[in-house]
Amino acid sequence: MQFKHFKLATLAAALAFSANSFADITVYNGQHKEAATAVAKAFEQETGIKVTLNSGKSEQLAGQLKEEGDKTPADVFYTEQTATFADLSEAGLLAPISEQTIQQTAQKGVPLAPKKDWIALSGRSRVVVYDHTKLSEKDMEKSVLDYATPKWKGKIGYVSTSGAFLEQVVALSKMKGDKVALNWLKGLKENGKLYAKNSVALQAVENGEVPAALINNYYWYNLAKEKGVENLKSRLYFVRHQDPGALVSYSGAAVLKASKNQAEAQKFVDFLASKKGQEALVAARAEYPLRADVVSPFNLEPYEKLEAPVVSATTAQDKEHAIKLIEEAGLK
């Protein structure tokens with residue numbers, strides 16, 4: 001009897017050791033905190049691996065990772081803009097992601113890492129939010145380029161400091177050329193109203209300060225969920241037909257090559273791309289899941305109906321060039 005109890009105690013100890021044999025991981029998080037917290041909790045429940053989130057702005061965290069190099073305490077970089085991977089990849093700071101994991105979110109138009117060292121996880125669409133008590137869909141332009149004209153002077157808000165805006169400038173430059181991109185930026189400066197954040201621009205439309213603004217879709221969906229669509233003045237307009245104004249930008253994750261917990265870090269990225277991970281993410285924030293078997297509870301415009309332009313993954317050079325155009329236009 002004592003021998004049987006000894007065997008049971010030994011088995012229990014072994015199982016306890018097995019359950020806790022994974023190391024904790026640290027994630028440098030530039031994704032919106034509620035989304036990152038939701039997926040981190042879901043991952044902890046699924047695996048028992050504890051996740052510590054070090055949250056901040058994606059660009060600042062990417063710069064910190066470059067400074068820290070192989071001494072970084074980070075295991076994973078989770079960002080709201082895949083463009084921030086460009087410098088890190090070029091510097092050789094990212095570890096390869098398995099092809100099996102990458103293929104889980106590989107849809108038409110979704111950027112793929114040239115070195116297969118990061119993965120896109122969710123999308124957000126550029127949209128025009130407008131005050132439906134002052135404007136209707138027939139007043140909306142067919143191209144985002146037309147909002148930077150005297151017709152819209154004092155009537156269009158924009159946020160030049162957001163990562164999605166930078167991505168839109170990159171797309172404009174690639175699709176239409178530098179001259180068109182620069183003229184658009186100068187037109188916005190001349191005719192538009194500058195706001196510090198997308199949420200502030202949205203609220204300006206709600207408050208009647210400006211009749212329309214260029215923002216990301218999820219800000220409106222989150223506000224609609226909170227207050228009810230019937231209580232909002234604002235509505236969304238989707239530009240579509242592969243116009244730069246229909247751009248979809250993507251969040252993503254990468255494993256740091258310097259991570260001492262490679263297995264756990266890779267497991268976390270695998271989870272983010274899995275059905276359970278995607279469900280946790282899109283339940284917390286109105287972003288587009290990149291898996292066909294996951295549906296957002298926010299009643300989003302169907303991903304395939306966005307008609308977003310297909311633009312190659314942003315490189316470090318693309319980013320630098322877009323920043324120069326923004327600066328040349330006097331927006332920074």
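Each residue, glycine too, has its Cβ placed from N, Cα and C.
Although substitutions are noted, the structure shown does not include any of them.
Note on Asp24 (variant position): other Cβ atoms within 10 Å of its Cβ, all shown chains, come to 12. While the structure shown retains the original residue, Swiss-Prot records the natural variant Asp24 to Ala with this note: In strain: PAK12085 and SB33.
Residues annotated as Fe cation binding site in Swiss-Prot: His32, Glu80, Tyr218, Tyr219. Applying an 8 A CB threshold to same-chain residues 6+ apart, the list for Tyr219 (Fe cation binding site) reads Val129, Asn198, Ser199, Leu202.
The annotation that Swiss-Prot gives for the naturally occurring variant Thr37 to Ala reads: In strain: TN106. Counting only residues at least six positions away in the same chain, the Cβ atoms of Leu53, Ala284 sit under 8 Å from the Cβ of Thr37 (variant position). Look at Thr37 (variant position): DSSP puts it in a helix.
According to Swiss-Prot, the naturally occurring change Thr37 to Val is described as follows: In strain: PAK12085 and SB33.
In the three-state DSSP assignment, the secondary structure recorded for Glu59 (variant position) is helix. A natural variant is reported in Swiss-Prot for this position, Glu59 to Ala, and the note states: In strain: TN106.
Under the heading of natural variants, Swiss-Prot lists Gln103 to Lys and annotates it as follows: In strain: TN106. In this structure, Gln103 (variant position) is part of a helix by DSSP. The Cβ of Gln103 (variant position) lies under 8 Å from the Cβ of no residue that sits 6+ residues away along the same chain.
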*Rounded to an integer, what is the Cα-Cα distance in Å between Glu59 (variant position) and Glu80 (Fe cation binding site)?*
10
*Counting across all protein chains shown, how many other Cβ atoms sit within 10 Å of the Cβ of His32 (Fe cation binding site)?*
18
_Candidate with the highest Cβ count within 10 Å, taken from the recorded positions Glu59, Glu80_ = Glu80
*For Tyr218 (Fe cation binding site), list the number of other Cβ atoms lying within 10 Å of its Cβ atom.*
24
*Between Tyr218 (Fe cation binding site) and Asp24 (variant position), how far is it from one CA atom to the other, in Å?*
31
